[in-house]
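The structure appears below as structure tokens.
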Amino acid sequence: MADIYRFPKFSYEDNGTVEPLPLRTGPDKKAIPHIRIVKVGDPPKHGVRYLDLLLLGFFETPKQTTNLGSVSDLTEPTSYSICGSGSLPIGVAKYYGTDQELLKACTDLRITVRRTVRAGEMIVYMVDSIGAPLLPWSGRLRQGMIFNANKVALAPQCLPVDKDIRLRVVFVNGTSLGAITIAKIPKTLADLALPNSISVNLLVTLKTGISTEQKGVLPVLDDQGEKKLNFMVHLGLIRRKVGKIYSVEYCKSKIERMRLIFSLGLIGGISFHVQVNGTLSKTFMSQLAWKRAVCFPLMDVNPHMNMVIWAASVEITGVDAVFQPAIPRDFRYYPNVVAKNIGRIRKL
């Protein structure tokens, strides 16, 4: 069993909403490019901004032509057919220009895509034609980038391995950063196990503007019968001295003193941000890597949900602190289906 503390609405109502990407088509029946920028923290209204960018678009392959070797092959542009949709995260950089200049530079990129595999399926991106507005990101764009296929492609199985594939950028998601930085809790700290401790986890409830059932993301019904989505993130551990007895009121008082503020960003698709405005113990602060602002990209927490809702309107409708007994140290984590040294199975 777990005890729950519900955060007040003011802790997430200011920046807890993301507007949808408008899908409009032009005379050529192609989607009209659009850029969406949200603010996290208190970024400057004008001038230099720190922007985190995620490029969204369609994977395309050249269409088969029947008139091979004709003169029209040299004069007519190559036509493409869509084989999937996906994204390309290009990270944070200091940007000086306008949103429309940035959108134009992103849609002009020539992005070659290859599907491959290592320990798991991967997507390889190679980028060319980097315009001036994207020069702050050029250090990353000029190098080949490899991502987990299940995080950046909605249906990686639809990408052919024997054809040329390109990513045609249609939408740009940007997060303008202020005092809040993109600091993730390191995995070693998130997996930390301490004796005599209580795990503080956050249950985040979302309302989206699209139906997600047909895409494999089942909603849950709240008390009013509305369909909602939710996910959990780990914040840290509350530890008391040996011999001290935990109480729900003690844990709630620790959380209330933190004065947490929550917001949504567009890092990796949809991201959940936590800002600490109150007091923290040194033990808890060390678990946050000594940061007062941390980011939880949904791309890492729940990749499939992220891909289904990353272009939709998203709104935080509730955040709960869930107090659970910390997992004992002697419990073993099995990241693989094939367990080590079981029967005749041996890991190489």
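Just so it is clear, glycine is given a Cβ too, placed from its N, Cα and C backbone atoms.
Don't look for the substitutions in this one, it keeps the originals.
These come from Swiss-Prot:
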| type | residues | note |
| --- | --- | --- |
| MUTAGEN | Cys83 to Ser | Smaller viral particles |
| MUTAGEN | Cys106 to Ser | Smaller viral particles |
| MUTAGEN | Cys251 to Ser | Complete loss of viral infectivity |
| VARIANT | Val161 to Met | In strain: Mutant KD-32M |
| VARIANT | Ser211 to Phe | In strain: Mutant KD-51M |
| VARIANT | Val217 to Ala | In strain: Mutant KD-52M |
| VARIANT | Leu237 to Phe | In strain: Mutant BY-4, Mutant BF-13 and Mutant BY-41 |
| VARIANT | Asn277 to Ile | In strain: wild-type, Mutant F1-R, Mutant F1-R / T-5 revertant, Mutant ts-f1, Mutant BY-4, Mutant BY-8, Mutant BY-13, Mutant BF-41, Mutant BF-53, Mutant BF-82, Mutant BF-132, Mutant KD-22M, Mutant KD-32M, Mutant KD-51 and Mutant KD-52M |
| VARIANT | Val294 to Leu | In strain: Mutant KD-52M |
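Features per Swiss-Prot, on structure.
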residue: Cys83; record: mutagenesis position; contacts (Cβ under 8 Å, 6+ apart): Phe59, Glu60, Thr61, Cys158, Leu159, Pro160, Ile165
residue: Cys106; record: mutagenesis position; contacts (Cβ under 8 Å, 6+ apart): Pro33, Ile35, Leu53, Leu55, Leu134, Val169, Val172
residue: Val161; record: variant position; contacts (Cβ under 8 Å, 6+ apart): Arg115
residue: Ser211; record: variant position; contacts (Cβ under 8 Å, 6+ apart): none
residue: Val217; record: variant position; contacts (Cβ under 8 Å, 6+ apart): Leu229, His304, Met305, Val308, Ile309
residue: Leu237; record: variant position; contacts (Cβ under 8 Å, 6+ apart): Leu192, Leu194, Ser197, Ile198, Ser199, Val200, Thr283, Phe284, Gln287, Ala326
residue: Cys251; record: mutagenesis position; contacts (Cβ under 8 Å, 6+ apart): Asp3, Tyr5, Ile198, Val200, Ile238, Ala321, Phe323
residue: Asn277; record: variant position; contacts (Cβ under 8 Å, 6+ apart): Met258, Arg259, Leu260, Ile261, Arg292
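Under DSSP, Val217 (variant position) is assigned to coil, being neither helix nor strand in the three-state scheme. Look at Val161 (variant position): DSSP puts it in coil. When other Cβ atoms within 10 Å of the Cβ of Val294 (variant position) are tallied across all protein chains shown, the result is 21.
Annotation note: Val294 (variant position) sits in a strand segment as assigned by DSSP.
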